[in-house]
Structure formats: C-alpha cells, structure tokens
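Only one structure is covered here, and it is reproduced in the block below.
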Amino acid sequence: MFHSPRRLCSALLQRDAPGLRRLPAPGLRRPLSPPAAVPRPASPRLLAAASAASGAARSCSRTVCSMGTGTSRLYSALAKTLNSSAASQHPEYLVSPDPEHLEPIDPKELLEECRAVLHTRPPRFQRDFVDLRTDCPSTHPPIRVMQWNILAQALGEGKDNFVQCPVEALKWEERKCLILEEILAYQPDILCLQEVDHYFDTFQPLLSRLGYQGTFFPKPWSPCLDVEHNNGPDGCALFFLQNRFKLVNSANIRLTAMTLKTNQVAIAQTLECKESGRQFCIAVTHLKARTGWERFRSAQGCDLLQNLQNITQGAKIPLIVCGDFNAEPTEEVYKHFASSSLNLNSAYKLLSADGQSEPPYTTWKIRTSGECRHTLDYIWYSKHALNVRSALDLLTEEQIGPNRLPSFNYPSDHLSLVCDFSFTEESDGLS
C-alpha cells in the first residue's frame, strides 16, 4: 500500500514533530512532465464514496451555468447547479450528520489510500514547524489552525490559466488526494478553507468521518458557475474537531462595500474548548481579487472588522481570523486589520528576523499575463489573549521549482499556513 515510503514518512512526522527551527528539508523540484504511467491500484475503499458522488456531479452538470445580470437568472443558475450536483442526490450532505450514526475513518488508513492514488507522483514537500515560544509551557494542548486557499477545481481547470502547469497535475481525483494528504499530515484542530467547490461530495463527508464539524458558505455569484462541467459554486468552509470544541454560535456574513452587498463572504464561529472551558472566535474569509479593487477590498475588510467587533463583544472574546485577503501588506485593508481596536497581529510576521515583516510570498504562479509572486494569505490573532507557539515554515523557491504552483507536488497556487496557538494567562478572564 505504501508505494512511496518517503511520502508516508514526511506526512506522519508533521503533527508531533518537536518545534525545531528549520530542520534540513529536501529541495524537491517539480518534474517537467508527468511520471511514466504505471498500473494504478484498485480504487481505495474510503475514497470510493466521494469519487462516486463527484462523478455523479460531473455527469449531471454538463452545461455552462450562465450567471447573467438579473436576480432571477442568478437564483435560477444557483438552483440549477445545486440540483444537478451531488448535494441533491445525497441530501445527507446538506447538513452535518450526527456523529453517533457515522462510521469513523482511521486517518492513517485514509492517508494510505491517498498515497495509493498518488503513487506515480513525486513525494510531498517537506516543511518544518518553527518554534516561537517565549513563555512557559501551557497546561493545555495548543490549538492548531490551518489556513488554505485550496484552488477551486473549476477555476484551476478553467479560468485561472496556469500555463506552466500540465493538465494532468490538475486532475481532481489525484489533486483532492494531495489536499487531503496535506490536511492529514498537519492534523489541524481547525481548518479554514477558501475556493471550496467540492464541499458536499468530498470534504464534508470525509472530514465529518474524521471527527470534524463543517460549515460552508458559497459565494452568491461564484465564477465557478460560468465554467462548463462545474461542481457548483465555490466558497469558504470552516471545520473544527468536535472532540475538542463545542459550537457556541455561528454567523455567515455576506460582506458589504459602500453599503452594497458583494460577492465575497465570511464565516465566524464562537467555539468553547471542552477541556478548559475557554471561548474564542474563529473566522474565515476570502476578499475580492485583482488589481484595481484595492478600495473595494478595504471596504470589505472594514465591514468584516465591524461584524467581528460585534461578535467578540468589543474584543472581549479572543479572535483568530484566517483568509485569502488578496492584498499585499502595503494595502489599506491590511493596515485596517493591523491597527484595529480588536488588537490583532499577523502570525506569520513572527517568522521574520525582526518579527515585523510578512513572508515574501504565500502564492506563486505563472499565468498567461506573467509570473505572480505575492503575500495574500494571513492568520490574524488577538495578541493580548493568544500566543503563537509555532508556525509552519513556507516552501523555498527551490522546492517550488521553476514552473511554480500548482504542480505535481502541490495541489494549489496558495501555500497552506499552519499555526499552534495557546491562551495567555492574562486571557483567563476574557473567555
């Protein structure tokens, strides 16, 4: 079953590896062409149900869902897409199933199955956690949070035009296994995702069996709906482990700009730690993309901050905000978050020598318009109430390779960000 021991070992070592600074990691270069074809193993058992649902969704959505300009056309397109997707054929996916009636999945077994599907691909990239602890050890286990724009399948194969990425590297049946492998490798307690267009037929059914409770909020006018053979709208998804947290309240937020409702969304949930009883708010968002929309993003960010101000009762509840902000640190929306009365700090600044500089990139791709290397993804946190105990280091340029992302090694054009948080002693009275 373990066709790539190197791939297996790199995955299993990630979760409980000690927080050492930048252990040596192999610089794996992306192949210029797909590996030679070899006979593929039989379809893995745990992935079979999701594969069947995904296939049903593709076979039923064979036309472009034209969005048009009218409200009636919008809702018609949404209804058509959802009715032809796996969600309508599997209504149990529309709500989180009762975990008592759900057969759990062994994470190691699912990891083995993903590895079997990926046996012709090069091993996954090695990344290491950087120890950022400056205080005494916490009495409670840290809260591991993963932020990741996983790249909507419809956009990856359609609109995004990754000219240096072979079509074979974007095949969903293999790319979804790369995504799952990344999640299984780092085992986050909380998972914040953007560009999710396979929630109902892949992530919700599989992650719920791994013990996660999930929430999905699609974009009202998802660009995925304009792509032929789409799997429905993309949106934000938030998952948390039910054995660690209890959901206190949840809000789906459609962001506004200049009082107008926009196409961008956010999810904000207040969770209670079952072990300590402490509460905190976790939010995920994905702001408007493209150059020229800086003021629009700024307005969306201000709206999100106002919503979070209300949800956290004026910063009384500790807050973590994950997102693809589509904004460099020089943009106004970044400055709004950095100077907010919510007292937020960006976790990945702590990896820099001075603790004040963002990474040089969180996304690196080549499109028809040219090469793009930007820092767009962030994990913000309440610096008065939370400590960052460790953060997952980013891939090096050598690891990413000359053809950039996505690739046979890595499933998205954005890198995942992973941080371990603990409560400060001063935050005892805040939750």
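Glycine is treated like the rest: Cβ placed from N, Cα and C.
So that you can see what the record holds, here are the features copied from Swiss-Prot:
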type    : residues                                                                                               : note
MUTAGEN : Asn149 to Ala                                                                                          : Slightly decreased activity as transcriptional repressor
MUTAGEN : Asp160 to Ala                                                                                          : Lack of catalytic activity
MUTAGEN : Glu195 to Ala                                                                                          : Slightly increased activity as transcriptional repressor. Lack of catalytic activity
BINDING : Glu195                                                                                                 : Mg(2+) binding site
BINDING : Glu195, Lys219, Pro220, Trp221, Asn263, His286, Leu287, Lys288, Ala289, Asp324, Phe325, Asn326, His414 : substrate binding site
MUTAGEN : Lys219 to Ala                                                                                          : Reduced catalytic activity
MUTAGEN : His286 to Ala                                                                                          : No effect on activity as transcriptional repressor
MUTAGEN : His286 to Asn                                                                                          : Lack of catalytic activity
MUTAGEN : Lys288 to Ala                                                                                          : Reduced catalytic activity
MUTAGEN : Arg290 to Ala                                                                                          : Lack of catalytic activity
MUTAGEN : Asp324 to Ala                                                                                          : No effect on activity as transcriptional repressor
MUTAGEN : Asn326 to Ala                                                                                          : No effect on activity as transcriptional repressor
MUTAGEN : Lys365 to Ala                                                                                          : No effect on catalytic activity
MUTAGEN : Arg367 to Ala                                                                                          : Reduced catalytic activity
MUTAGEN : Asp377 to Ala                                                                                          : Slightly decreased activity as transcriptional repressor
MUTAGEN : His414 to Ala or Asn                                                                                   : Decreased activity as transcriptional repressor
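Sequence features, as recorded in Swiss-Prot, placed on the structure.
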residue	record	DSSP (3 states)
Asn149	mutagenesis position	strand
Asp160	mutagenesis position	coil
Glu195	mutagenesis position	strand
His286	mutagenesis position	strand
Phe325	substrate binding site	coil
Arg367	mutagenesis position	strand
Asp377	mutagenesis position	strand
His414	mutagenesis position	strand
Inter-residue Cα distance where the pair is Lys288 (mutagenesis position) and His414 (mutagenesis position), in Å: 16
Residue from Asn149, Lys219, His286 whose C-alpha is spatially nearest that of Arg367 (mutagenesis position), among the mutagenesis positions: Asn149
Lys288 (mutagenesis position), number of other Cβ atoms within 10 Å: 21
Cα-Cα distance maximum in Å, computed over every pair in Glu195, Lys219, Pro220, Trp221, Asn263, His286, Leu287, Lys288, Ala289, Asp324, Phe325, Asn326, His414 that the record assigns to substrate: 23
Candidate with sparsest Cβ neighbourhood (10 Å radius) among Leu287, Ala289, the listed binding-site residues: Ala289
DSSP-derived structure type at Pro220 (substrate binding site), helix or strand or else coil: coil
Which of Arg290, Lys365, Arg367, His414, all mutagenesis positions, has a Cβ with the fewest other Cβ atoms inside 10 Å: Arg290
Other C-beta atoms that fall within 10 angstroms of the C-beta of Asn263 (substrate binding site): 14
Around the Cβ of Phe325 (substrate binding site), the count of other Cβ atoms that are within 10 Å: 27
Local Cβ density at Asp324 (mutagenesis position) - other Cβ atoms counted within 10 Å: 24
Spatial neighbour of Asn149 (mutagenesis position) that is closest, considering only the recorded positions Arg290, Asp324, Phe325 and their CA atoms: Asp324
Fewest Cβ neighbours within 10 Å, where candidates are the mutagenesis positions Lys219, His286: Lys219
